[in-house]
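Let me begin by handing over the structure; questions about it come next.
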Amino acid sequence: MRCTRAIRQTARTGWLTWLAILAVTAPVTSPAWADDPPATVYRYDSRPPEDVFQNGFTAWGNNDNVLDHLTGRSCQVGSSNSAFVSTSSSRRYTEVYLEHRMQEAVEAERAGRGTGHFIGYIYEVRADNNFYGAASSYFEYVDTYGDNAGRILAGALATYQSEYLAHRRIPPENIRRVTRVYHNGITGETTTTEYSNARYVSQQTRANPNPYTSRRSVASIVGTLVRMAPVIGACMARQAESSEAMAAWSERAGEAMVLVYYESIAYSF
């Protein structure tokens, strides 16, 4: 059963049904983080290369709690103090996120709330030892501080998760190139242009094979249901998406999504 279908069923029958489905259908193969870490990751951003090629990406703050980041508590919708910069090993999913934002601009224009013009960027980044798998870091946190409730769905999450967290900063030297996507709200034409970064330093590096070890959250530890998309978690994905909308978005990417139950910070989507 595709996870997108399971998500739709979850909306109708509740998360307990979803947990039962994943407990039965979870893969028995090696988890995704057992594979070689990616050499290249991607990030959607609205900032132009004139800024990013010069300054890179810098995290909002120094909160290095992985769960705070993945649930959005330390991101822009929360306290804006995350110590991580979100990226994804899936270029396709990053492209779909950009398409989603572009469609929002088009729909806003139709509703009389904008021009329909849109500019977005997909940055191609060389991963190195400062990039950590979100899924493996999450389960490291559960093993260290929780009661291992999340282990039930470890196989299912590992199959679909592709977020990688850069700690503190991504320097300009790690940013290989950018694809600029422009949608003309008047003509409806969409054009893409690629620019290379003159400051990029070519090296043979990969993301860290080990999880990031978080300090424990100071927030209450309670059982909660958290959406783990295959890209950028809550720091790039929209918090207000319904399960139906997120399932449709994921299906467009040809990927899948999972819901993960774990003992973590209380957070309401």
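Backbone N, Cα and C atoms are what each Cβ position is placed from, and that goes for glycine too.
As annotated by Swiss-Prot, NAD(+) binding site applies to W60. As a natural variant entry, D68 to E appears in Swiss-Prot alongside the note: In strain: 10536, CZ, 18323 and B6. Per Swiss-Prot, active site is recorded for H69, E163. Under mutagenesis, Swiss-Prot gives C75 to S with this note: 33% of wild-type NAD-glycohydrolase activity. According to Swiss-Prot, the mutagenesis experiment C75 to G carries the annotation: 38% of wild-type NAD-glycohydrolase activity. Swiss-Prot gives this note for the natural variant N129 to S: In strain: CS. Quoted from Swiss-Prot for the published mutagenesis E163 to D: Reduction of several orders of magnitude of enzymatic activity. Quoted from Swiss-Prot for the published natural variant S196 to P: In strain: CZ and 18323. As a natural variant entry, M228 to I appears in Swiss-Prot alongside the note: In strain: 287, Al1561, B572, CHANG and HAV. Under natural variants, Swiss-Prot gives I232 to M with this note: In strain: CZ and 18323. According to Swiss-Prot, the natural variant I232 to V carries the following note: In strain: 10536 and B6.
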Take the Cβ of H69 (active site) and count every other Cβ within 10 Å, whichever protein chain it belongs to.
31
Looking at the recorded positions W60, C75, N129, E163, S196, which ones sit with their CA no more than 10 Å from the CA of H69 (active site)?
C75
Near D68 (variant position), meaning Cα within 10 Å, which of W60, C75, N129, E163, S196 (recorded positions)?
C75
Do you know offhand how many angstrom separate C75 (mutagenesis position) and the residue listed as 'NAD(+) binding site' by C-alpha?
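Rounded to the nearest whole number, the Cα-Cα distance is 8 Å.
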How big is the Cα-to-Cα gap, in Å, between N129 (variant position) and W60 (NAD(+) binding site)?
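Approximately 20 Å lies between the Cα of N129 (variant position) and that of W60 (NAD(+) binding site).
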Could you tally the C-beta atoms, other than its own, that fall within 10 angstroms of the C-beta of N129 (variant position)?
13
In Å, rounded, how far does the Cα of E163 (mutagenesis position) sit from the Cα of S196 (variant position)?
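Between the Cα atoms of E163 (mutagenesis position) and S196 (variant position), the distance comes to 24 Å.
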Neighbour count first, Cβ atoms within 10 Å, every protein chain included; then name which of D68, E163 tops the list of recorded positions.
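By the 10 Å Cβ neighbour count, E163 comes out on top.
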Cα distance, S196 (variant position) to W60 (NAD(+) binding site), nearest Å?
26
State the three-class DSSP label for E163 (mutagenesis position), counting H, G and I as helix, E and B as strand, and everything else as coil.
strand
Look up W60 (NAD(+) binding site) in the DSSP assignment and report helix, strand or coil.
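In the DSSP reduction, W60 (NAD(+) binding site) maps to coil.
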Can you check what DSSP calls D68 (variant position), collapsed to helix, strand or coil?
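Reduced to three states, the DSSP call for D68 (variant position) is helix.
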